[in-house]
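Working notes, structure below.
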Amino acid sequence: MVKKSLRQFTLMATATVTLLLGSVPLYAQTADVQQKLAELERQSGGRLGVALINTADNSQILYRADERFAMCSTSKVMAVAAVLKKSESEPNLLNQRVEIKKSDLVNYNPIAEKHVDGTMSLAELSAAALQYSDNVAMNKLISHVGGPASVTAFARQLGDETFRLDRTEPTLNTAIPGDPRDTTSPRAMAQTLRNLTLGKALGDSQRAQLVTWMKGNTTGAASIQAGLPASWVVGDKTGSGDYGTTNDIAVIWPKDRAPLILVTYFTQPQPKAESRRDVLASAAKIVTNGL
C-alpha cells in the first residue's frame, strides 16, 4: 500500500516537474519570438504586423496584430470569397461570363489583357485574381457583388469588424500612412482567413474551391513560403503597394501537423520604397521555428 502510494506520488511529482520545466521554455520561446520580430522590424526600417494561429491548439503569435495595415491585393481573398458565398444560392454563378474591354485595363492585368473584346467566367476571374493578382479580375469581382462596400458588408457577415474595402484597383494600393481606407489588422485577417479556408464561413465545395485556388498561387514563392520547410504545403495571397508595402496571407499545412494560419503585413515610411518579400520570409521562419 505504501509502495503504491509512493509510486503514485513519484509519478505525480515527475509530471508536475515536467510541466513546470516545460513551461519555462514556452514562455522563453514566446519572448524570444517577440524579440526576434522586433529586431527584424528594426533592421528593416519599416512597420511589421504578424498573426499566426496554430489550429492544433489555437495558440497564437501576435506582433502589432491590432494595428491597421493596407491590405493591397490580399483583399482579393475577401472579394473572391464574397462571390463564392453568392454562388451557394446561385449554383451556375461561377460559369457566368463577363465582358472584358480595353478600357477595363489598369496597371496589372496579366490574364485579363489576353481576353480583351472577349469574356471571362467568374470562376476564371477568381482564379486570375488569386493566382496572378490580376487587377482587372479583382475589379470585375468587386463590381459583380455590388462594389467595395458590399465586400466590406460580406466581411461583417463573417464577424470581421475590422476589414474595410473602400476603393478598387489600383487606387486601393496607395497605402498612405495613417489612412484607414482599404485596411485591416493582422489579427482580424488571420481569424477571417481561418473561417474562410478551414471553418464554416463557406459551404464545403466553395471552401474547397477557395483553398484550391490559393494553393495554385504563382506570386508567393519569395514571401511566406520562402521561410518555411519545402515539405509544407502553402496556399497564399500576396499584396504590394506604395510605401514599399509588402504583404502575404497564408493557410499552411505542415507535414503531419494541423494547419497554420499566417498573416504578414509590412510597410515603410518612404513612398517609393522597394518591396521587401525577404522580411515576410524571415518573419515566417521566426514564428514557425520549432513547430
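We number each residue from 1, going along the chain as drawn.
Keep in mind that glycine also has a Cβ here, set from the backbone N, Cα and C atoms.
Annotation note: Ser73 (active site, nucleophile) sits in a helical segment as assigned by DSSP. Counting every protein chain shown, the number of other Cβ atoms lying within 10 Å of the Cβ of Ser73 (active site, nucleophile) is 27. Look at Swiss-Prot and you will find Ser73 tagged as active site, nucleophile.
Among the features that Swiss-Prot reports, active site, proton acceptor is placed at Glu169. Around the Cβ of Glu169 (active site, proton acceptor), a 10 Å sphere holds 23 further Cβ atoms from the protein chains shown.
According to Swiss-Prot, the feature beta-lactam binding site maps to Lys76, Ser133, Glu169, Ser240, an assignment based on similarity to another entry. In the shown protein chains, 24 other C-beta atoms lie within 10 A of the C-beta of Ser240 (beta-lactam binding site).
What Swiss-Prot says about the mutagenesis result for Thr74 to Ile is this: Significantly reduces catalytic efficiency with respect to cefotaxime.
According to Swiss-Prot, the mutagenesis experiment Val83 to Ala carries this note: Significantly reduces catalytic efficiency with respect to cefotaxime. Reduced to three states, the DSSP call for Val83 (mutagenesis position) is helix. With a cut-off of 8 Å between CB atoms and residues at least 6 apart in sequence, the same chain places Leu93, Leu94, Leu122, Ser126, Leu141, His144, Val145 near Val83 (mutagenesis position), listed in sequence order.
DSSP assigns Val106 (mutagenesis position) to coil, not to a helix or a strand. Around Val106 (mutagenesis position), the same-chain residues at least 6 positions away in sequence with a Cβ under 8 Å from its Cβ are Asn135, Val136, Asn139, Glu169, Pro170. Under mutagenesis, Swiss-Prot gives Val106 to Asp with this note: Significantly reduces catalytic efficiency with respect to cefotaxime.
Close to Ala222 (mutagenesis position) in the fold, though at least 6 residues off in sequence, lie Arg277, Asp278, Ala281, each with a CB less than 8 Å from its CB. Under the heading of mutagenesis, Swiss-Prot lists Ala222 to Val and annotates it as follows: Reduces catalytic efficiency with respect to cefotaxime.
Per Swiss-Prot, mutagenesis Asp242 to Gly is noted as: Increases hydrolytic activity against ceftazidime. Listed in sequence order, Asn173, Thr174, Ala175, Ile176, Pro271, Lys272 are the same-chain residues at least 6 apart in sequence whose CB falls under 8 Å from the CB of Asp242 (mutagenesis position).
Note on Arg276 (mutagenesis position): other Cβ atoms within 10 Å of its Cβ, all shown chains, come to 21. Among the sequence features in Swiss-Prot, the mutagenesis site Arg276 to Asn or His is noted as follows: Slightly increases susceptibility of TG1 strain to cefotaxime.
Listed in Swiss-Prot as a mutagenesis experiment, Arg276 to Trp, Cys, Gly or Ser is described as follows: Significantly increases susceptibility of TG1 strain to oxyimino-cephalosporins, especially cefotaxime, and to piperacillin. Reduces catalytic efficiency with respect to cefotaxime. No change in resistance to beta-lactamase-blocking agent clavulanic acid in TG1 strain.
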Top Cα neighbour of Ser133 (beta-lactam binding site) in the set of recorded positions Ser73, Thr74, Arg276: Ser73
